[in-house]
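One structure is given below, encoded as structure tokens.
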Amino acid sequence: MSEAEASVVATAAPAATVPATAAGVVAVVVPVPAGEPQKAGGGAGGGGGAASGPAAGTPLHAPGPRTPGNQATAASGTPAPPARSQADKPVLAIQVLGTVKWFNVRNGYGFINRNDTKEDVFVHQTAIKRNNPRKFLRSVGDGETVEFDVVEGEKGARAANVTGPGGVPVKGSRYAPNRRRFRRFIPRPRPAAPPPMVAEAPSGGTEPGSEGERAEDSGQRPRRRRPPPFFYRRRFVRGPRPPNQQQPIEGSDGVEPKETAPLEGDQQQGDERVPPPRFRPRYRRPFRPRPPQQPTTEGGDGETKPSQGPTDGSRPEPQRPRNRPYFQRRRQQPPGPRQPIAAETSAPINSGDPPTTILE
């Protein structure tokens with residue numbers, strides 16, 4: 001039987017699929033007619049049939065893409081090891097001492113110079129194992145001696161497990177911020193305190209009138225005011241007056257106290273919802289009594305006039321005008337020496353004319 005006939009038989013006969021093995025290889029069994037010797041070429045043909053099975057449309061579950069490592073493990077029959085993580089990097093040296101060449105706190109990386117090989121090793125802030133407890137950020141100081149492990153990185157040697165000499169915490173950079181000594185206090189709004197409740201008296205001795213009086217007393221109780229700050233107290237500021245001091249001031253302005261009394265009662269009956277308005281009285285000059293009137297009056301030219309009416313006190317003397325000029329006051333003279341002058345004018349003249357009285 002030639003190779004061509006064997007391939008035709010392989011495609012025509014139903015192929016039995018075998019589940020994949022642990023190595024991911026699929027085996028196909030092809031029936032061979034009895035009485036015919038199996039040749040080496042037939043084995044190859046069987047292999048060819050296995051290869052042509054998927055192409056002919058046989059439903060085979062082909063494994064995923066193979067890697068070079070998987071091909072080697074398929075031949076050996078052992079599972080492939082998982083991919084190596086970043087933490088399992090090969091360690092080149094452990095507990096190596098070095099001096100920090102420079103470290104940037106803002107960017108979080110720098111370089112350490114090894115003391116044994118004088119080689120610069122990259123260090124990141126995440127590689128610092130024991131940081132200064134007083135520092136807020138992880139860092140190492142410039143020129144500081146540190147102890148670290150050297151591992152293989154993507155671009156070269158890299159430091160890991162960075163501590164101080166002997167495993168102590170590192171000092172840190174002087175540019176790294178320090179931690180706050182105390183926790184920041186955040187004030188929280190407190191709920192308003194409920195009004196003080198009046199203690200309930202025993203039910204046996206209560207009276208209906210006493211409860212109403214207690215309710216009025218609780219409503220009239222003044223609220224406590226917080227004192228002003230120290231710098232505000234030193235100023236002489238006139239604050240609002242209590243209601244008991246405003247009552248006499250309002251009565252002095254001409255308002256009767258009878259009208260103000262019911263208003264204050266209404267305000268007290270309310271729950272002090274609206275504070276009393278501030279009232280500042282207008283300044284008024286105090287009353288000064290005027291001096292008594294002079295018995296004589298003066299004319300426009302400063303001369304005296306005798307009284308036209310009787311002086312027995314039955315009729316009051318005329319008052320002097322209010323719009324009198326100021327300079328006339330200086331010409332005013334006492335009435336004592338003027339009486340003989342008036343008598344001389346009223347004396348009879350030696351001439352034969354009858355006596356006359358000078359009147360203006």
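FYI, residue positions are counted from 1 along the chain as it appears here.
Every residue, even glycine, has its Cβ placed from backbone N, Cα and C.
These figures come from a predicted structure and were not determined experimentally.
Remark: secondary structure over the domain 'CSD' (95-165) totals 4 helix, 38 strand, 29 coil, with classes taken from DSSP. Residues annotated as domain 'CSD' in Swiss-Prot: 95-165.
The note that Swiss-Prot attaches to the published mutagenesis TYR109 to Ala is: Abolishes cytoplasmic retention and mRNA-binding affinity; when associated with A-111. With a 10 A radius on its CB, TYR109 (mutagenesis position) counts 15 other CB atoms from all the protein chains.
In Swiss-Prot, a mutagenesis experiment is listed as PHE111 to Ala, annotated with the note Abolishes cytoplasmic retention and mRNA-binding affinity; when associated with A-109. For PHE111 (mutagenesis position), applying a Cβ distance below 8 Å and a minimum sequence separation of six or more within one chain yields VAL100, LYS101, TRP102, PHE103, ASP120, VAL121, PHE122, VAL123.
The domain 'CSD' (95-165) scores a mean pLDDT of 92 in the predicted structure.
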